[in-house]
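See below for the structure under consideration.
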Amino acid sequence: MSNETNCTLDFEQSVELFKEYNLFITAFLLFLTIILQYGYATRSKFIYILKMIVLWCFWPLNIAVGVISCIYPPNTGGLVAAIILTVFACLSFVGYWIQSIRLFKRCRSWWSFNPESNAVGSILLTNGQQCNFAIESVPTVLSPIIKNGFLYCEGQWLAKCEPDHLPKDIFVCTPDRRNIYRMVQKYTGDQSGNKKRFATFVYAKQSVDTGELESVATGGSSLYT
């Protein structure tokens, strides 16, 4: 007699297993749906951070499953496919960390490790505060606004701010470039004429270099003139 045990599930066992864990599966899928659908920095920072954590977990999970597939391949063809996919997952994960670390060295912001983007916007206020925000791509124009004394850019709340705190230049950093935006227009005041209550600023892309924000912050007061 064979001592091997058949570990495969038949249809009825699969149905029973689903019935037993269907509540957990429903809750898990609902959690993923909410995270992926509503996880935007402009809506809720908390849900957005949860979304980032979920995305971070996907790469190690893919690598782990790939390694298991290499250890227990269904056949020779499956082994080759598992090796290729696992190597691709490992290279992609390493590439993500390399690019994120390069971006972090350039702008010193934890947004550098955002798996959705390889760009970070930075506004160095004249009061010494640095405001960083997530941005999906390098735009041609940036339009930060001040509403009720709070600074917003790309729909994201950044800091408590007054109109005269905005600098002449703001930046969007990528792993290999620093994009410089210069203020070209400024509108202050609301319908009541209160210039501190509402303000709109227009920054146009001026130049591109390979500098870091730290060199700008310590380079003198010319940035704020």
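Placement of Cβ uses the backbone N, Cα and C atoms for every residue, glycine included.
Since the structure is predicted, the reported quantities are computational estimates derived from the model, not experimental observations.
The natural variant SER2 to Ala is recorded by Swiss-Prot, whose note states: In strain: Isolate AR/6386/97.
Cβ contacts within 10 Å of GLU16 (variant position), excluding its own Cβ and spanning all protein chains shown: 12. Look at GLU16 (variant position): DSSP puts it in a helix. Quoted from Swiss-Prot for the published natural variant GLU16 to Lys: In strain: Isolate IL/2831/98.
Other Cβ atoms within 10 Å of the Cβ of LEU17 (variant position), summed over all protein chains shown, number 11. According to Swiss-Prot, the naturally occurring change LEU17 to Phe is described as follows: In strain: Isolate AR/6386/97.
Counting every protein chain shown, 17 other Cβ atoms lie within 10 Å of the Cβ of ILE35 (variant position). Here Swiss-Prot notes a natural variant, ILE35 to Leu, with the remark: In strain: Isolate IL/2831/98 and Isolate MN/6370/97.
A sphere of 10 angstroms centred on the C-beta of LYS45 (variant position) encloses 14 other C-beta atoms. Annotation of the natural variant LYS45 to Arg in Swiss-Prot: In strain: Isolate MN/6370/97.
Record note (Swiss-Prot) on the natural variant PHE46 to Ile: In strain: Isolate GA/5381/99. Around the Cβ of PHE46 (variant position), 9 further Cβ atoms fall within 10 Å across all displayed protein chains.
Natural sequence variation is annotated in Swiss-Prot for ILE53 to Val, with the remark: In strain: Isolate AR/6386/97, Isolate GA/5381/99, Isolate GA/5658/99 and Isolate KS/5425/99. Around ILE53 (variant position), no same-chain residue six or more apart in sequence has its CB under 8 Å from its CB.
In sequence order, ALA89 make up the list of same-chain residues 6 or more apart from ASN62 (variant position) whose Cβ falls under 8 Å from its Cβ. According to Swiss-Prot, the natural variant ASN62 to Ile carries this note: In strain: Isolate KS/5425/99.
A natural variant is reported in Swiss-Prot for this position, THR76 to Ile, and the note states: In strain: Isolate GA/5381/99. Reduced to three states, the DSSP call for THR76 (variant position) is helix. Around THR76 (variant position), a 10 Å sphere centred on its CB holds 8 further CB atoms from the protein chains shown.
In the three-state DSSP assignment, the secondary structure recorded for ILE101 (variant position) is helix. The Cβ neighbour count for ILE101 (variant position), using a 10 Å radius and every protein chain shown, is 13. Among the natural variants in Swiss-Prot is ILE101 to Cys, noted as: In strain: Isolate IL/2831/98.
Under DSSP, ARG108 (variant position) is assigned to coil, being neither helix nor strand in the three-state scheme. A natural variant is reported in Swiss-Prot for this position, ARG108 to Lys, and the note states: In strain: Isolate IL/2831/98.
The natural variant ASN132 to Ser is recorded by Swiss-Prot, whose note states: In strain: Isolate MN/6370/97. Under the DSSP three-state reduction, ASN132 (variant position) is assigned to strand.
The Cβ of THR140 (variant position) lies under 8 Å from the Cβ of ALA204, LYS205, each of these being in the same chain and 6 or more residues away along the sequence. Record note (Swiss-Prot) on the natural variant THR140 to Met: In strain: Isolate AR/6386/97, Isolate IL/2831/98, Isolate GA/5381/99, Isolate GA/5658/99, Isolate KS/5425/99 and Isolate MN/6370/97.
Every protein chain considered, the tally of other Cβ atoms within 10 Å of the Cβ of PHE150 (variant position) stands at 12. Under its natural variant entries, Swiss-Prot includes PHE150 to Val with the note: In strain: Isolate AR/6386/97, Isolate GA/5658/99, Isolate IL/2831/98, Isolate KS/5425/99 and Isolate MN/6370/97.
Of the recorded residues, ILE101 (variant position) and ILE35 (variant position) place their C-alpha atoms 25 Å from one another.
Closest by Cα distance to LYS45 (variant position), from the variant positions GLU16, LEU17, ILE35, ARG108, is ILE35. Shown are the variant positions ARG108, ASN132; the one with the most C-beta atoms within 10 angstroms of its own C-beta is ASN132. Of all the variant positions in the list PHE46, THR76, ARG108, the shortest Cα-Cα distance to GLU16 (variant position) is found for THR76.
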